[in-house]
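Worksheet: the structure to be examined is printed underneath.
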Amino acid sequence: MSLGAKPFGEKKFIEIKGRRMAYIDEGTGDPILFQHGNPTSSYLWRNIMPHCAGLGRLIACDLIGMGDSDKLDPSGPERYAYAEHRDYLDALWEALDLGDRVVLVVHDWGSALGFDWARRHRERVQGIAYMEAIAMPIEWADFPEQDRDLFQAFRSQAGEELVLQDNVFVEQVLPGLILRPLSEAEMAAYREPFLAAGEARRPTLSWPRQIPIAGTPADVVAIARDYAGWLSESPIPKLFINAEPGALTTGRMRDFCRTWPNQTEITVAGAHFIQEDSPDEIGAAIAAFVRRLRPA
């Protein structure tokens, strides 16, 4: 089943708010919408989407400034905040005419964006599968100890050099949170959107500055609190793909996720970018989840 380093599907492009955004859109029927986070792209789902072939319209979008989507110009520290990403993604999903039986498959910042969208469009959501997600606002004590100093540095002036010049999120954080070594071809695919030093890498710095930690940024904390409260009560069917050992959805956040109603849980091997360690297990679980939601 594995495609290895080969991308799944063919990239399509659409103009959103004056910028060109990239997405994959394969198959027909009700959509299964796969959304990546930082610093990845739709490429993250290449070995998972094939498991869902024939179960619906398979869509994976590249966030603005990431993957093959356009960069924002002018760029700077104020760009690529959560609210700006949400504006672009909302408009893209609206343009894709998703209908009212959407299954969301979300990870990392794709989870925050997806959970937020689902709360605001709950009547259109058939189910939510999530993994290594931003399920609620957190404190620094909840953050993985081995990564805490680095992520605190990202939120300081030091982050500018670490990310914009040294490309630390792609070169260090990404491979460091995958259990297996990535091939040169796989690393090349992840590097490609961020080869140029400077503002081209801004999305990968803005994202860690948006994590709702210790009350900041206030707008993202409020959004995460709202969707966390909703998910903890919503009857919408859920699939929690737990990671062992995991990185983000661990400890207090994992315990909170396990309280959500109408939820199935499986566990797969992986740290944070678990799609690179357990794609077949993840793909099979998502396919089984969709089949239960959409019996023939």
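Counting starts with 1 at the first residue shown.
Each Cβ is built from the backbone N, Cα and C atoms, and glycine gets one as well.
The feature domain 'AB hydrolase-1' is assigned by Swiss-Prot to 31-155, with sequence analysis given as support.
Quoting Swiss-Prot on the mutagenesis of ASN38 to Asp, Glu, Phe or Gln: Loss of activity. Taking all protein chains in view, 23 other C-beta atoms sit within 10 angstroms of the C-beta of ASN38 (mutagenesis position).
All chains included, 24 other C-beta atoms sit within 10 angstroms of the C-beta of ASP108 (mutagenesis position). Where Swiss-Prot documents ASP108 to Asn as a mutagenesis experiment, the accompanying text is: 58% of wild-type activity.
Among the mutagenesis results in Swiss-Prot, ASP108 to Ala has the note: Loss of activity. The residue drawn here is the original one.
Under the three-state DSSP scheme, ASP108 (mutagenesis position) falls in the strand class. Taken from Swiss-Prot, the feature active site, nucleophile covers ASP108, and the record attributes it to a curator's inference.
Among the mutagenesis entries in Swiss-Prot is TRP109 to Leu, noted as: Loss of activity. Note: TRP109 (mutagenesis position) has non-local neighbours HIS36, GLY37, ASN38, LEU63, TYR82, HIS85, ILE134, TRP207, GLN210, i.e. same-chain residues 6+ apart with C-beta under 8 A of its own C-beta.
Here Swiss-Prot flags GLU132 as active site, proton donor, drawing on a curator's inference. The Cβ of GLU132 (active site, proton donor) has 26 other Cβ atoms within 10 Å, all protein chains considered.
According to Swiss-Prot, the mutagenesis experiment PHE151 to Leu, Trp or Tyr carries the following note: Increase in activity. For PHE151 (mutagenesis position), other Cβ atoms within 10 Å of its Cβ number 17.
Contacts of PHE169 (mutagenesis position) defined by a Cβ separation under 8 A and a same-chain sequence distance of 6+ are given as ASN38, PRO39, PHE154, VAL163, ARG201, THR204, LEU205, PRO208, in order along the sequence. Among the mutagenesis results in Swiss-Prot, PHE169 to Leu has the note: 31% of wild-type activity. The residue drawn here is the original one.
Under its mutagenesis annotations, Swiss-Prot gives GLU244 to Gln the following note: 38% of wild-type activity. In the three-state DSSP scheme, GLU244 (mutagenesis position) is classed as strand.
Residues near HIS272 (active site, proton acceptor) in space but far in sequence (CB under 8 A, at least 6 apart, same chain), listed by position: ASP108, GLU132, LEU177, ILE178, ALA243, GLY246, ALA247, LEU248. According to Swiss-Prot, the active site, proton acceptor annotation covers HIS272, on the basis of a curator's inference.
In this structure the alpha carbons, written CA, of PHE151 (mutagenesis position) and GLU244 (mutagenesis position) are 21 Å apart. Classification of PHE151 (mutagenesis position) by DSSP places it within a helix. Residues near GLU244 (mutagenesis position) in space but far in sequence (CB under 8 A, at least 6 apart, same chain), listed by position: THR267, VAL268, ALA269, GLY270.
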